[in-house]
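A.B. asks: Pasting in a structure now, in structure tokens, and then I'll have a few things to ask.
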Amino acid sequence: MAAPAACTRFSDNYDIKEELGKGAFSIVKRCVQKSTGFEFAAKIINTKKLTARDFQKLEREARICRKLHHPNIVRLHDSIQEENYHYLVFDLVTGGELFEDIVAREFYSEADASHCIQQILESVNHCHQNGVVHRDLKPENLLLASKAKGAAVKLADFGLAIEVQGDHQAWFGFAGTPGYLSPEVLKKEPYGKSVDIWACGVILYILLVGYPPFWDEDQHRLYSQIKAGAYDYPSPEWDTVTPEAKNLINQMLTVNPNKRITAAEALKHPWICQRERVASVVHRQETVDCLKKFNARRKLKGAILTTMLATRNFSSRSMITKKGEGSQVKESTDSSSTTLEDDDIKEDKKGTVDRSTTVVSKEPEDIRILCPAKTYQQNIGNSQCSSARRQEIIKITEQLIEAINSGDFDGYTKICDPHLTAFEPEALGNLVEGIDFHKFYFENVLGKNCKAINTTILNPHVHLLGEEAACIAYVRLTQYIDKQGHAHTHQSEETRVWHKRDNKWQNVHFHRSASAKISGATTFDFIPQK
């Protein structure tokens, strides 16, 4: 008779601590091993919500992670199955994302990029030596072991990883993150370990200049760029990158997977193994600046898509990355959006894609290929322009409120359209048109005898409505001192519509809520001095 199984219940071996983050069917918590006091990150999966296919993915992820023991890979220490929950106990990595750390550094050079990609290639090479293809290499899965200077880079999230025999290639399904997908995956051809090298090439390109080699807001055009291998090295940012670095990128971003460099070969490339002699050590401030924008963009895209997409694939959405200062959880985000697997793609009888669960779409055959680097930079420029216009709207709104506070009717009329419309408490629910209604308050309440007041705009939200119109919504807090020296504050919620005429912004409509009086009267009813 077999010996009884050892006690493996999670709570018997670990103390659960605070939550680090959560995914669709899982939650990540810090835990402490009772016997040693060591800290780990426990990925806790609610198995009641899983399908049979999800169970297979979970078992595959655990099986693969158990095979991998390398200083540059987030290690799985324990896998515990209970009645309704499965626990995966990983390294607790506390250094955050590699890309976020780079932008916080005082110095960053080509040699630093070489050291980063070397560690990534070491992890990939270990995977490939053990018959594992990661399939989802991207910045979000590159973490740092700790906050210490020179901390090791750790490859995380094996939710999409597969097992292969040797150099065998087959169609293992459509999986990965759009901006990092290889041509063979997009062409739905047999593939293998070389898909990871392609993704490493994309990552190295970003490490050197701060933006990706393939990029387009339209996913159709993005996929066409990738399948054609349409990338370049635009001036001036690439002029200062050594030829050896470009040579390695070219060998990684080779469209033919059979001619693509392997991880072992890449580690022997002069730019990697002889970096002290080959790689430049000049600080790359423009790369850092561009990488900050790249990081912000992918985080924003990820946040938006996380709210839009509820895919069935749980395992690629929740592992270990940053959450606060000392702990990590992983949510899939990227400038090219969400991690995808073929299970997520539902086609109807006509072959069109069900967009209710995924952003993947069919690729048209004839699409004009644009220079991705220039397109990316142009879009960043457009984003900066939009940001500048939002600041314009906030500033002109502040100027209008200042005119009200100071009783400057002339200044008020210059900012407002003559046919300004408004819903406001003073009009008792009626729509007021023109500024004569407001003139009464300027002449009788907001005149020269009005005490100094202070107004604060809270949480301004600006919606740009084309090039010449915008709407701003905000909370307005007004403070003033009455003639007895008592402080008063009241709050109102306001929305203003602005229109640009003759290159000047004018307020054409506003809506103000009734004041929430902490004390005091209405927005226009300020108590004059003696």
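The count begins at 1 with the first shown residue.
Cβ coordinates are placed from backbone N, Cα and C, and glycine is handled just like the others.
Checked Swiss-Prot, it gives:
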DOMAIN    12-272  domain 'Protein kinase'
BINDING   Leu20, Gly21, Lys22, Gly23, Ala24, Phe25, Ser26, Ile27, Val28, Lys43  ATP binding site
ACT_SITE  Asp136  active site, proton acceptor
MUTAGEN   Thr306 to Ser  Fails to interact with CASK, catalytically active and can autophosphorylate, when associated with S-307
MUTAGEN   Thr306 to Ala  Fails to interact with CASK, catalytically active but fails to autophosphorylate, when associated with A-307
MUTAGEN   Thr306 to Asp  Fails to interact with CASK, kinase inactive, when associated with D-307
MUTAGEN   Thr307 to Ala  Fails to interact with CASK, catalytically active but fails to autophosphorylate, when associated with A-306
MUTAGEN   Thr307 to Asp  Fails to interact with CASK, kinase inactive, when associated with D-306
MUTAGEN   Thr307 to Ser  Fails to interact with CASK, catalytically active and can autophosphorylate, when associated with S-306
A.B. asks: Across the domain 'Protein kinase' (12-272), what is the average pLDDT of the model, as a whole number?
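C.D. replies: PLDDT averaged over the stretch: 93.
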A.B. asks: What three-state secondary structure does DSSP assign to Ser26 (ATP binding site)?
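C.D. replies: It is in a strand.
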A.B. asks: For the residue listed as 'active site, proton acceptor', just count the other CB atoms lying within 10 A of its CB, please.
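C.D. replies: The answer is 28.
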A.B. asks: Using all protein chains shown, find which of the binding-site residues Leu20, Lys22 scores highest when you count other CB atoms within 10 A of its CB.
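C.D. replies: Per the Cβ count within 10 Å, the most buried is Leu20.
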